[in-house]
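Read through the structure below, which is laid out as structure tokens, and then see the notes.
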Amino acid sequence: MKNAPLTLNFGSVRLPVSADGLLHAPTAQQQLGLTQSWEAALVEHGLPETYRDFGAGPEAAVSVPDFVALAFALDTPEARRWQKRARELLARAMQGDVRVAAQIAERNPEPDARRWLAARLESTGARRELLATVARHGGEGRVYGQLGSISNRTVLGKDSASVRQERGVKATRDGLTSAELLRLAYIDTVTARAIQESEARGNAAILTLHEQVARSERQSWERAGQVQRVG
């Protein structure tokens with residue numbers, strides 16, 4: 001049984017793609033309005049010569065980053081259209097257009113990646129709500145960083161700097177799993193609610209409350225883990 005060809009969809013454009021994510025060079029060449037031979041273009045722009053099987057035997061291929069580099073290096077009408085698309089996409093991303101994230105997620109074939117994005121957004125939203133609650137209740141200065149440290153040590157067993165170094169990320173949350181993100185979101189949500197219900201005010205009261213919440217949740221997770229191991 002022959003597998004259906006893989007494609008990368010960008011708006012109305014459909015680009016054949018190999019199993020490891022390289023684009024079909026003849027199609028890319030047409031999309032960019034490149035009239036010179038593909039081999040000459042590779043030499044001129046210092047790109048590697050690569051081949052993949054797109055269903056009819058080995059054919060020239062190009063990576064997505066190299067395709068983008070060509071799109072900005074060329075001055076054809078087709079390349080300028082790609083440049084315009086890129087500028088519009090960057091502007092939307094900088095303005096926080098969530099439809100950009102949705103479109104990217106839809107193109108990702110991995111269900112785990114989409115679940116991670118949902119957990120990442122939930123975690124970010126919970127943290128923002130916690131910080132807003134802290135500000136309304138007189139929190140200021142170092143308390144914001146201290147809250148994050150307590151949460152990270154509770155969920156991850158280490159501080160943010162260690163996590164970033166070990167997992168090779170610049171932003172701590174980018175290196176966390178879906179489960180870790182959801183646990184952080186839960187702790188932040190419970191703390192925000194507790195601050196409001198107890199009417200806690202000031203850094204000391206807020207930190208004490210957050211430590212109590214974090215300790216309670218940690219103990220709950222540890223008990224749940226012990227039950228699962230026994231079962």
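Any Cβ shown, glycine's included, is placed from N, Cα and C.
Original residues only: the substitutions mentioned are not part of this model.
Database features, via Swiss-Prot:
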- ARG14 to Glu: Exhibits only one DNA binding site, no longer retaining the low-affinity site, and shows reduced binding to the high-affinity site (MUTAGEN)
- ARG81 to Glu: Retains two distinct DNA binding sites similar to wild-type DdrC, with a high- and a low-affinity site, but shows a reduced high-affinity DNA binding site (MUTAGEN)
- ARG142 to Glu: Retains two distinct DNA binding sites similar to wild-type DdrC, with a high- and a low-affinity site, but shows a reduced high-affinity DNA binding site (MUTAGEN)
- LYS158 to Glu: Exhibits only one DNA binding site, no longer retaining the high-affinity site, and shows highly reduced binding to the low-affinity site (MUTAGEN)
- ARG164 to Glu: Exhibits only one DNA binding site, no longer retaining the high-affinity site, and shows highly reduced binding to the low-affinity site (MUTAGEN)
- ARG167 to Glu: Exhibits only one DNA binding site, no longer retaining the high-affinity site, and shows highly reduced binding to the low-affinity site (MUTAGEN)
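The most crowded of the mutagenesis positions listed here (ARG81, ARG142, LYS158) is ARG81, judged by how many other CB atoms sit within 10 Å of its own CB. According to its DSSP assignment, LYS158 (mutagenesis position) is coil.
Rounded to a whole number, the distance between the Cα atoms of ARG14 (mutagenesis position) and ARG81 (mutagenesis position) is 15 Å. Counting only residues at least six positions away in the same chain, the Cβ atoms of GLY175 sit under 8 Å from the Cβ of ARG167 (mutagenesis position). Sequence-distant neighbours of ARG164 (mutagenesis position) (same chain, 6+ apart, CB under 8 A from its CB) are LYS170, ALA171, THR172, GLY175. Annotation note: ARG14 (mutagenesis position) sits in a strand segment as assigned by DSSP.
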